[in-house]
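Trainee: First the structure, which I've put down as structure tokens, then a few questions once you've had a look.
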Amino acid sequence: MAEGQVLVLDGRGHLLGRLAAIVAKQVLLGRKVVVVRCEGINISGNFYRNKLKYLAFLRKRMNTNPSRGPYHFRAPSRIFWRTVRGMLPHKTKRGQAALERLKVLDGIPPPYDKKKRMVVPAALKVVRLKPTRKFAYLGRLAHEVGWKYQAVTATLEEKRKEKAKMHYRKKKQILRLRKQAEKNVEKKICKFTEVLKTNGLLV
């Protein structure tokens, strides 16, 4: 991958810890990483167990002054960001610089809706978990511990998918019309095509 190029990852269907470990390594190597659809990230283990773990974490606070931390994030993107932070030496200059190269988002807002999104096979749930194993969605966990924007994100995602579907239909129609137009003029331009081919201008 070229230096300065942004790696856009689709978080949906990936396991939280495995994806975080790979992302942490990439940002330390100097690559810019954007993770979209963090609400679709999976966590291994059943939902109830994961919720109990997070509720136990919410009780961790500074007795004398809770505003000093630890801070408990509710948005799926921030929960994922904190997981990655735990895998980086974030109190050093190198770790801070690496963390600045990471961008996390709920849903797929512009301009990332128009960009090619990648997956990480080594972190995919379907590859890593047995089909019978239980798992939870980070979006649902976040919603049940205080994230307020689950419905908003879902609505925006539906709109984006509908828009993408329409764009794909339009693209297919244009390709079909182009093919038909080429077929219509094939006989008329065949002699010119032959000349171009003999001169090596057309392959």
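Note: Cβ is positioned from N, Cα and C throughout, glycine not excepted.
Here the original residues are kept at every noted site.
One mutagenesis experiment catalogued in Swiss-Prot, SER77 to Ala, is accompanied by this note: Loss of interferon-gamma induced phosphorylation. The annotation that Swiss-Prot gives for the naturally occurring variant ALA154 to Thr reads: In allele TUM-.
Quick one: how deep are these features, and who are their neighbours?
Mentor: The 10 Å shell around the Cβ of SER77 (mutagenesis position) contains 24 further Cβ atoms across the protein chains shown.
Taken residue by residue with DSSP, ALA154 (variant position) is part of a helix. In sequence order, the list of same-chain residues 6 or more apart from ALA154 (variant position) whose Cβ falls under 8 Å from its Cβ is empty.
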